[in-house]
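Enquirer: Sending over a structure as structure tokens; questions will come in a sec.
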Amino acid sequence: MREEKSKTNKLAWSKKMVRKWFNIKSKTEEFQADDPSSAGIEVEHRSSFSAEKAPSTIKNTKTEKLSKNWEQQARQRRMNYENPRIIDVQNYSIFVATWNVAGRSPPSDLNLDEWLHSSAPADIYVLGFQEIVPLNAGNVLGAEDNGPAQKWLSLIRKTLNNRPGTSGTSGYHTPSPIPVPMAELDADFSGSTRQKNSTFFHRRSFQTPSSTWNDPSIPQPGLDRRFSVCDRVFFSHRPSDFDPSFRGSSSSHRPSDYSRRPSDYSRRPSDYSRRPSDYSRRPSDSRPSDYSRPSDYYSRPSDYSRPSDFSRSSDDDNGLGDSPSTVLYSPGSAANENGYRIPWNSSQYCLVASKQMVGVFLTIWVKSELREHVKNMKVSCVGRGLMGYLGNKGSISISMLLHQTSFCFVCTHLTSGQKEGDELKRNSDVMEILKKTRFPRVKSSEEEKSPENILQHDRVIWLGDLNYRIALSYRSAKALVEMQNWRALLENDQLRIEQKRGHVFKGWNEGKIYFPPTYKYSRNSDRYSGDDLHPKEKRRTPAWCDRILWFGEGLHQLSYVRGESRFSDHRPVYGIFCAEVESAHNRIKRTTSYSASRVQAEELLPYSRGYTELSFF
């Protein structure tokens, strides 16, 4: 009996290794998620949702199929005219982060508060990791080590479901010291030294405070130092209007200089029939929606404004429009100058999906009240490592449907190397990931979307260690880093160069970068690793390896930030997005009487969190 069991185990192990080595996919990709019935406490292993109907044993003729399709379309058109759908468009906040942890397993007391609690609680957390295990032969060719992944899940769960300072640690740690956090990008870097003696300014928070949260007993996050940028600064989901008469200097700012009067936000757009994406194109417009739900925060006019003392770069491809010396805010601020406290939502978060492929690890968390609206979870993995298909490099893609809007989150670790031509290998990785990522089609309601590849989704966010380097020598790049000349560095950034040439990520967006390169640092240090090496030894040129990009309408980036943890030789990078999500409701008209066709007044007003449309198709 024991011999038979042993043979069975060996056979199962052999099959698993063959599948791993040759990247043979099972019919459904398994992933880990919380059991919905256990309120996010227990974890279960699930398979990608696939509701393909069994093929019929009787094959219909082509004429019968066409006739049936025509009848269904005619019936659907008639129903759409008789019963128009009410489409609610709501705004949800998404926290997206990527971190290469250099093969280090997290200690149980690792503090993630400064990372995950650096902003107002988001509706969705998308956290991607690379190298959660060492990329040695044992982990690449052998059985998968999921021990570190479980540790990360435990730490994330504890951090998200606890207020800052109560996650079992001594609260917020002092962030790593950063010399001269901001630079005047529009100055002449060869002769400008104004920023060298400037002090760090307490940047304003984009969180929405309320006067009801003045309780000093509520633990609050400490002010953090981060290099940050907002592609289009939104506060409470409205573009922040700026005062044209305001003129500020980069050397001294008062908190009051960045505050707005409540009357400045009394304006509302007169045409609410436009989508929020229409308003986002115009900085002067206001958008009638709040950053968070009414249940989470009380409405209050924003105190944040963007000063008008900024200049547009002539080279928009480098993403250097607004100078960081004038766009000042901090997602880590705990209160504004009026003393308003920032509450931390006590609602629980649950794990909806997590997947590991060797060192790549992607995990998605949502607020518990959203869990029932998340459907059609599907996972697809593409290996691009050894021999072109092993999982030490590659991607994990997770597809999901939130209400009626499809999302795809792609976590990648691309080919490394800083030799000339290595960027072409990374381009090839991206193309192969887009080509080979496939999701099983779901056949359920006709109204539910079931994308089968990445670009078919409504909203796509791509994160990870993309490994694109800066095409300069170590000495030249280091000199520009010390000058904080991000523009010159970005002009030599391989990703920007390849994207501008149309070789990769054509049509994709990335936020403006105003933080130093995130790779490669000496262990537990703020020094780049090349500083500790002999000049004749091989040095890693500082580079922005860790990136977040997005594709599709209805996504607005609120911030693009780097963290300062010394845990790895990479610095974590995260962005906060506002995502438009559609939810459709069918209103059945039984009669044409006045009472049946009456529209409530509330439906004509803009929602505090979105807006409403009528759709006949």
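Placed from the backbone N, Cα and C atoms, the Cβ positions cover glycine too.
Listed in Swiss-Prot as a mutagenesis experiment, Ala543 to Val is described as follows: In cvp2-2; induces an open vein network. Gly575 to Asp appears in Swiss-Prot as a mutagenesis experiment; the accompanying note says: In cvp2-1; induces an open vein network.
Are these features on the surface or tucked inside, and what are their neighbours?
Expert: In the three-state DSSP reading, Ala543 (mutagenesis position) counts as strand. Note on Ala543 (mutagenesis position): other Cβ atoms within 10 Å of its Cβ, all shown chains, come to 24.
Here the Cβ of Gly575 (mutagenesis position) has 27 other Cβ atoms within 10 Å, regardless of which shown protein chain they belong to. In the three-state DSSP reading, Gly575 (mutagenesis position) counts as strand.
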Enquirer: If one measures from the C-alpha of Ala543 (mutagenesis position) to the C-alpha of Gly575 (mutagenesis position), what distance in angstrom results, rounded to a whole number?
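Expert: Just about 18 Å between their Cα atoms.
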